[in-house]
Amino acid sequence: MKGDKKVIQHLNKILGNELIAINQYFLHSRMWNDWGLKRLGAHEYHESIDEMKHADKLIERILFLEGLPNLQDLGKLLIGENTQEMLQCDLNLELKATKDLREAIVHCEQVHDYVSRDLLKDILESEEEHIDYLETQLGLIQKVGLENYLQSHMHEDD
């Protein structure tokens, strides 16, 4: 089914954000695990997998619309050097992604592509949940201090 060119452009832009997130979150996960912060590492690993699932759905949709998924133009990863920076980098990426998602949703509405719109709304909901998690973690660091925060994230949840 031939899709709207601008919808395909939006889907590819969102796909690019997801590809950045997959790699960024995966690296952050491994860094936290290496530092002994197993709870943070496990959570970040699952976020990376969620982003991979989003990318998969976007690729399927782009192909269905007879577009070409762009997996080559990988943007810059935002890699922190410490836990607080890493959380902030993830938050910055998610805030950009949600802005792009909202713009894409508006366009899909305008051209009556409700299937793409619904896919993007599902991804937006997931990204908003991640933003809430990241804001909560950064808030906890402010409330309990970095050392207490880090100590509470040394062991994985059972």
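Here the Cβ of each residue, glycine as well, is placed from N, Cα and C on the backbone.
Among the features that Swiss-Prot reports, Fe(2+) Fe1 binding site is placed at GLU18, GLU51, HIS54, GLU127, with the record citing experimental evidence. Annotation for HIS54 (Fe(2+) Fe1 binding site): same-chain Cβ neighbours under 8 Å, separated by at least 6 residues, are GLU18, ILE123, SER126.
Sequence annotations record features per position, and here Swiss-Prot assigns Fe(2+) Fe2 binding site to GLU51, GLU94, GLU127, HIS130. Neighbour list (HIS130 (Fe(2+) Fe2 binding site), Cβ cut-off 8 Å, at least 6 residues apart, same chain): GLU47, ASP50, ASP90, GLU94.
If you look up Swiss-Prot, you'll see ASN148, GLN151 marked as K(+) binding site. For GLN151 (mutagenesis position), no same-chain residue lying six or more positions away in sequence has a CB closer than 8 A to its CB. Following the DSSP three-state reduction, the secondary structure of GLN151 (mutagenesis position) is helix.
Under the heading domain 'Ferritin-like diiron', Swiss-Prot lists 1-145.
Recorded in Swiss-Prot as a mutagenesis result, GLU81 to Ala carries the remark: Assembles into normal BFR with wild-type ability to oxidize Fe(2+) and store Fe(3+), 3.2-fold decrease in rate of iron release from BRF, greatly reduced affinity for Bfd. Applying an 8 A CB threshold to same-chain residues 6 or more apart, the list for GLU81 (mutagenesis position) is empty.
The Cβ of GLU85 (mutagenesis position) lies under 8 Å from the Cβ of no residue that is in the same chain and 6 or more residues away along the sequence. DSSP gives GLU85 (mutagenesis position) a helix state. Under the heading of mutagenesis, Swiss-Prot lists GLU85 to Ala and annotates it as follows: Assembles into normal BFR with wild-type ability to oxidize Fe(2+) and store Fe(3+), 5.5-fold decrease in rate of iron release from BRF, greatly reduced affinity for Bfd.
Sequence-distant neighbours of ASN148 (mutagenesis position) (same chain, 6+ residues apart, CB-CB distance under 8 A): none. Among the mutagenesis results in Swiss-Prot, ASN148 to Leu has the note: About 70% active in Fe(2+) oxidation and storage, diiron-binding site does not coordinate fully, decreased overall flexibility of the BFR, loss of 1 ligand to K(+), reveals more Fe cations bound inside the BFR cavity. The residue drawn here is the original one.
Here Swiss-Prot notes a mutagenesis experiment, GLN151 to Leu, with the remark: About 70% active in Fe(2+) oxidation and storage, diiron-binding site does not coordinate fully, loss of bound K(+).
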Additional residues around Fe(2+) Fe1, ordered along the sequence, whose Cβ is within 8 Å of the centroid of GLU18, GLU51, HIS54, GLU127: ILE14, ASN17, ALA21, ILE22, ASP50, LYS53, ALA55, ALA97, ILE123, SER126
Output field, Fe(2+) Fe2 shell: CB within 8 Å of site CB centroid, site GLU51, GLU94, GLU127, HIS130 dropped: ALA21, GLU47, ASP50, ASP90, LEU93, ALA97, THR98, SER126, GLU129, ILE131
Other CB atoms, at most 10 A from the CB of GLU127 (Fe(2+) Fe1 binding site): 24
